[in-house]
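S.K.: Dropping a structure here in structure tokens format, bear with me for questions.
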Amino acid sequence: MKNELMQRLRLKYPPPDGYCRWGRIQDVSATLLNAWLPGVFMGELCCIKPGEELAEVVGINGSKALLSPFTSTIGLHCGQQVMALRRRHQVPVGEALLGRVIDGFGRPLDGRELPDVCWKDYDAMPPPAMVRQPITQPLMTGIRAIDSVATCGEGQRVGIFSAPGVGKSTLLAMLCNAPDADSNVLVLIGERGREVREFIDFTLSEETRKRCVIVVATSDRPALERVRALFVATTIAEFFRDNGKRVVLLADSLTRYARAAREIALAAGETAVSGEYPPGVFSALPRLLERTGMGEKGSITAFYTVLVEGDDMNEPLADEVRSLLDGHIVLSRRLAERGHYPAIDVLATLSRVFPVVTSHEHRQLAAILRRCLALYQEVELLIRIGEYQRGVDTDTDKAIDTYPDICTFLRQSKDEVCGPELLIEKLHQILTE
């Protein structure tokens, strides 16, 4: 199995110039290895002897290197030999990956051999700004609460901000069924193994799985794999975009990626500065998120989930991500407790490309819907205690009358898909008749 792993990662001995650099492990911790290994570069792959365990250089101090292993550090000890391989980690990409499940390093998890694929570096540079095509076309998700007031565009990057247990996974499954996408890349980071299997087998339809590449790094995997999973998924999505495809990338979750990156950074000696996160975590986010979006030919529409602690939407990580993305969808615990799914807080949800990808009629209807919800929320407490008096404000009276129909419109089962024509028709029926 280890020999197959080396072959899949395209690692052959000796390195191309015939010169091998050897070193030895000097210190072993739960997360990182400290080795004497002069001449290495950041991101270089290393092989730990006498086995073929792989590790990556994540820090350099003179002749010493900090290595993050691909597997657990259990069983490793001081004095073991380390060989620098003079190459970086490459991941498989290609059409043959559709319908497959791979781990955070690109190795198959579904019991089948890796097909003939191309190989790319995991950390490509984002497309230059002037090479990208502008966002002009809508990407309809089939979810009324999104398409009605926060329509997404092809190539947009959206954050889904949610506390645990309010329907985030179900919403992701609904987004996987987006009718306007040619292919999907789904990455699950830090999830429980049981939930991963149930999500793939029971939440995703068979048709969706056929056009989806699934990257999985469960919570028990090493921190490097949990970090690398998002890079692997982004690299695969870039391959499809560069071939002119409309790709939907769904990442669950960006928070667990950041926590894994924090684990490595703190072990490497970085100091936490903002919200217990080292500066390296925040500096890596823009480069990673900018890799998605529009390209010269195709597009990557990306949805990143962000876990918020205690429903605090202004915590440092959530605030930083919101500033980098092109929109945000906020899930409400209050709506979930009422059995309102998807539990999307329409008034807190925003798409920055909404004015560009929708018609004037659509924008007018969305504004009316938002105003009705806002007016109802202002007097909701008065209604519940019986103190509201009708006739004082006609706009508020209308908002109260249409509120039940609006709630029915915004609710949707996970198997239901609403087309754009039916969406506008229903909005007309609720808001103008």
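Using N, Cα and C of the backbone, Cβ positions are placed for all residues, glycine too.
Quick caveat, the model's predicted, so the values are computed rather than measured.
Straight from Swiss-Prot, here's the annotation block:
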type	residues	note
BINDING	Gly165, Val166, Gly167, Lys168, Ser169, Thr170	ATP binding site
MUTAGEN	Arg192 to Gly	Lack of ATPase activity. Cannot dissociate SseB/SsaE complex
MUTAGEN	Val379 to Pro	Retains ATPase activity, but does not interact with the chaperone SrcA. Strong virulence attenuation phenotype
S.K.: Work out how many Å separate Gly167 (ATP binding site) and Val379 (mutagenesis position) at their Cα atoms, rounded off.
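M.R.: Between the Cα atoms of Gly167 (ATP binding site) and Val379 (mutagenesis position), the distance comes to 27 Å.
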S.K.: For the binding-site residues listed here (Ser169, Thr170), tell me which residue's CB has the most neighbouring CB atoms inside 10 Å.
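M.R.: When each Cβ's neighbours within 10 Å are tallied, Ser169 leads.
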S.K.: Out of Gly165, Gly167, which of these binding-site residues shows the lowest number of other CB atoms within 10 Å of its CB?
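M.R.: Gly165, out of the binding-site residues Gly165, Gly167, has the fewest neighbouring Cβ atoms within 10 Å.
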S.K.: Look at each of the recorded positions, Val166, Val379, and point out the one with the fewest other Cβ atoms around it within 10 Å.
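M.R.: Minimum Cβ neighbour count within 10 Å, taken over the recorded positions Val166, Val379, occurs at Val379.
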S.K.: Could you round the CA separation between Lys168 (ATP binding site) and Arg192 (mutagenesis position) to a whole angstrom and send it over?
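M.R.: Arg192 (mutagenesis position) has its Cα 15 Å from the Cα of Lys168 (ATP binding site).
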S.K.: If you count other CB atoms within 10 A of each CB, which of Lys168, Arg192 wins among these recorded positions?
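M.R.: Checking each of Lys168, Arg192, the winner is Lys168.
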S.K.: Cβ within 8 Å of the ATP site's Cβ centroid: which residues qualify beyond Gly165, Val166, Gly167, Lys168, Ser169, Thr170?
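M.R.: Other same-chain residues near the ATP site: Ser162, Pro164, Leu171, Leu331, Ala336, Ala343.
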S.K.: Provide the three-state secondary structure of Gly167 (ATP binding site) computed with DSSP.
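M.R.: It is coil.
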S.K.: Going by DSSP, give the three-state secondary structure for Arg192 (mutagenesis position).
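M.R.: Arg192 (mutagenesis position) sits in coil per DSSP, no helix or strand.
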